Amino acid sequence: MEANHQRNDLGLVALTMLAQYHNISLNPEEIKHKFDLDGKGLSLTSWLLAAKSLALKAKHIKKEISRLHLVNLPALVWQDNGKHFLLVKVDTDNNRYLTYNLEQDAPQILSQDEFEACYQGQLILVTSRASVVGQLAKFDFTWFIPAVIKYRKIFLETLIVSIFLQIFALITPLFFQVVMDKVLVHRGFSTLNIITVALAIVIIFEIVLSGLRTYVFSHSTSRIDVELGAKLFRHLLSLPISYFENRRVGDTVARVRELDQIRNFLTGQALTSVLDLLFSFIFFAVMWYYSPKLTLVILGSLPCYILWSIFISPILRRRLDDKFARSADNQAFLVESVTAINMIKAMAVAPQMTDTWDKQLASYVSSSFRVTVLATIGQQGVQLIQKTVMVINLWLGAHLVISGDLSIGQLIAFNMLSGQVIAPVIRLAQLWQDFQQVGISVTRLGDVLNSPTEQYQGKLSLPEIKGYISFKNIRFRYKPDAPTILNNVNLEIRQGEVIGIVGRSGSGKSTLTKLLQRFYIPENGQVLIDGHDLALADPNWLRRQIGVVLQDNVLLNRSIRENIALSDPGMPMERVIYAAKLAGAHDFISELREGYNTIVGEQGAGLSGGQRQRIAIARALVNNPKILIFDEATSALDYESEHIIMQNMQKICQGRTVILIAHRLSTVKNADRIIVMEKGEIVEQGKHHELLQNSNGLYSYLHQLQLN
């Protein structure tokens, strides 16, 4: 009976953790009620059905240990004895396995022997159906197919123009043949004049059509470029906060900049060269008519180009990958250095930073040079094949002319036609580095575009928030193998109540507000506003109705008015001024020469720290949110500015639910209730004077420290 109960607990815990990993919230009691019908725990079948009910795609497989590195992780290792555990990562180099022990609620690293002892060969692979749809519509070269279909009329016109260009290219060698074999032999000046005029007309049409094709093609690809750029930025802003917290800013910027490579590829000569190559069969037919032997030489050279490209491509791709990695490191270091310029100058560490930059730059230049050398070798190999074919054709063609099987005019025409065939091949071979580069760019950009955006079940968009907040049995960690940040937190906040949250650093205060903003979904439990589960809510609907002021706020390089009215640019000036007065910002803004039209500079560099903070507070208040979060919002203010805000606090809090997070207890002492947190748990709560009566409590201890 105990084993069954244990299996029930571990199966449910595993399902909860995997659902959280895929940004899906669940109620364990509801799952137990629906699928644990006999009270003996979730069986394999009921576990799979429960996962399906949560919009998870779960599949039970049997896998040998030697092939575990090929599966998508994390996965559930299913045990017949009920002692299931999560497989998080396989380290093939060191034969180690990162697992999560559900019984001990802690990550474990197992050796090969230890893992073999507990692994029974059964896995449950879990993916969200949203991610499955994302994989089917993932960003790669196939993404451009719908775009091509969308502009199929324009591309069809380009195709028709290309056909005419190939016909004109076919006519020119024929004219030269007539001149060599007929006009020169018979001294036909009238025929020469006619052919010259006709050739001039053909050349004019060819130039016009070629320019028209380039214009239409570039116009179409520019539209695709705009669509891709717009899609990229929208997707980037829709990604969850965890995406940005787990990546360096420079890495993300480097990936976004790969759009330039794709843009250059789309608007360059590569695609028109592909079109020219597709019509080569027309030339082959005419060339075969002239001389099958010479045509076979040309055809025989094509596999040489292909084989040479196949040989060079893998090496080139590896070197391009390395070049991108070095470039991303440089980009990240540059962004980090510029962002931290005040610290660098204050600590006089510019020489150390310069030394690091020089080393990274040298590494990038070396990597770039290796790419250039290999690309040059590739191009010279193509030139070698081309020159060899030219020599063979010259020798064989001369033999055919001498033997009378081919006229001089036909030989010249044949060489011109072969040039039309080989030219796009050579261009493509020379552009092969661009093909490889754009392939890597698509992959790197796919890292952004294929990352799942913030998902929510049911698109729950409700009317205006009233402000009743409930945290029920909240358990949360940022990663499956990370320590628990919040553990069994239960908290009810009444509508219009002012709550102060205090505690040591790392106690989980800010994490609680991140869950309230739905930046994350709890591993266990529910966060509710007005009785509605935020796991099912539209994040944009929620965040529009919550005002947040952090310790370090970012202002955009716009005017003060635009920064305050960021969410509604058409907002009446009266509302902007009222919010600024509440935040204690109106007086210093009025003293500025441009007033509310003053440009604040990048990240508010033109203002002091206290001024930036007051504008951020005004920005949070201007929409009259029903829930207001101050996360160390006044810690960066001078005492005068803080005094102004605290004087206005009664007006600020009126009609709102307010959460004040602070280290300075003076900020929260007038709150309706103070919550004291320690190691992810609520250890005390009450009013200021009530908490001080407990001399052994954490609040009293912190208060005494600040008094001293």
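For all residues, glycine too, the Cβ spot is worked out from N, Cα and C.
As recorded in Swiss-Prot, the features of this protein are as follows:
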- 1-126: domain 'Peptidase C39' (DOMAIN)
- SER46 to Ala: In strain: Serotype A2 / PH278 and Serotype A2 / PH494 (VARIANT)
- ILE65 to Val: In strain: Serotype A2 / PH494 (VARIANT)
- ASN101 to Asp: In strain: Serotype A2 / PH494 (VARIANT)
- GLN104 to Lys: In strain: Serotype A2 / PH494 (VARIANT)
- 155-437: domain 'ABC transmembrane type-1' (DOMAIN)
- ASP322 to Glu: In strain: Serotype A2 / PH278 (VARIANT)
- TYR468 to Asp: In strain: Serotype A2 / PH278 and Serotype A2 / PH494 (VARIANT)
- 469-704: domain 'ABC transporter' (DOMAIN)
- GLY503, ARG504, SER505, GLY506, SER507, GLY508, LYS509, SER510: ATP binding site (BINDING)
- GLY655 to Asp: In strain: Serotype A2 / PH278 (VARIANT)
Would you mind listing, in sequence order, the residues at least six apart from ARG504 (ATP binding site) in the same chain with a Cβ closer than 8 Å to its Cβ?
GLU678, LEU702
Reading the DSSP string in three states, the entry for SER507 (ATP binding site) is coil
On a simple 10 Å Cβ count over all chains shown, which one of the recorded positions SER46, GLN104, SER505, SER507, SER510 is most densely packed?
SER507
Additional residues surrounding ATP, by Cβ distance to the GLY503, ARG504, SER505, GLY506, SER507, GLY508, LYS509, SER510 centre under 8 Å
THR511, MET677, GLU678
For the C-alpha pair, I'd like the distance in angstrom between ASN101 (variant position) and ASP322 (variant position), rounded off.
37
Let me check the 10 A CB neighbour count of ASN101 (variant position). How many other CB atoms are there?
16
Residue counts in helix (H, G, I), strand (E, B) and coil for the domain 'Peptidase C39' (1-126), per DSSP?
51 helix, 34 strand, 41 coil
Express the distance between the Cα positions of SER507 (ATP binding site) and GLN104 (variant position) as a whole number of Å.
22
Nearest to GLY508 (ATP binding site) by Cα distance: which of the variant positions SER46, ILE65, GLN104, ASP322, GLY655 is it?
GLN104
Once near-sequence residues are set aside, which residues in the chain of GLY503 (ATP binding site), 6 or more away, have Cβ atoms under 8 Å from its Cβ?
LYS509, VAL676, MET677, GLU678, LEU698
Please identify, among the variant positions SER46, ILE65, GLN104, ASP322, GLY655, the one with the smallest Cα-Cα distance to SER510 (ATP binding site).
GLY655
Taking only the variant positions ILE65, GLN104, ASP322, GLY655, which one has a CA atom nearest to the CA atom of GLY506 (ATP binding site)?
GLN104
Fewest neighbouring Cβ atoms within 10 Å among the recorded positions GLY506, GLY508, GLY655 goes to GLY655
Using C-alpha atoms only, work out the spacing between GLY655 (variant position) and ASP322 (variant position) and round it to an integer in Å.
57
